[in-house]
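As recorded in Swiss-Prot:
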MUTAGEN   LYS21 to Ala  Decreased affinity for substrate and strongly reduced catalytic activity
BINDING   LYS21, SER94, MET95, ALA96  substrate binding site
MUTAGEN   ARG45 to Ala  Slightly decreased affinity for substrate, but no effect on catalytic activity
MUTAGEN   HIS53 to Ala  Loss of activity
ACT_SITE  HIS53  active site, proton acceptor
MUTAGEN   ARG78 to Ala  Decreased affinity for substrate and reduced catalytic activity
MUTAGEN   SER94 to Ala  Decreased affinity for substrate and strongly reduced catalytic activity
MUTAGEN   HIS102 to Ala  Decreased affinity for substrate and slightly reduced catalytic activity
Amino acid sequence: MAVADLALIPDVDIDSDGVFKYVLIRVHSAPRSGAPAAESKEIVRGYKWAEYHADIYDKVSGDMQKQGCDCECLGGGRISHQSQDKKIHVYGYSMAYGPAQHAISTEKIKAKYPDYEVTWANDGY
């Protein structure tokens, strides 16, 4: 099983429109031989098809394991993505995983969508 290069894993993968659940996930690569520890990075995943935050995490963690990586869910929330208005709002929490650090999530989203207005709040579900 090949070990994934973390740089090849997109930081953000979210649906293009609507309000949907999202999770913030830390992905760990297996340590390279001679390396003191595994490398890691945070990724944001959000999809309309997910009824529960765990649905997203289960799919993503399964995909990452196939690439030789381990994952941990850092929390979740919701994303309101209005592509026509170029606005993304991150808010709320996951009943299963607790709230994600929305500040981290929004920084990653801003990097992918630099011409968008990206905001966050801890309130709401």
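Cβ atoms are placed via backbone N, Cα and C, with glycine included.
Every residue here is the original one, so none of the noted swaps is modelled.
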Could you give the Cα-Cα distance between HIS102 (mutagenesis position) and ARG78 (mutagenesis position), in whole Å? 10
Apart from LYS21, SER94, MET95, ALA96, which residues in this chain have a Cβ no more than 8 Å from the mean position of the Cβ atoms of those residues at the substrate site? VAL23, TYR52, HIS53, ALA54, GLY76, TYR93, TYR97
If you count the other CB atoms within 10 A of the CB of HIS53 (mutagenesis position), including all protein chains displayed, you should get 25
Check the Cα distances from ALA96 (substrate binding site) to each of the mutagenesis positions LYS21, ARG45, ARG78 and keep only the ones within 10 Å. none
Looking at Cβ-Cβ distances, which residues of the chain lie under 8 angstroms from MET95 (substrate binding site) while being 6 or more apart from it? HIS53
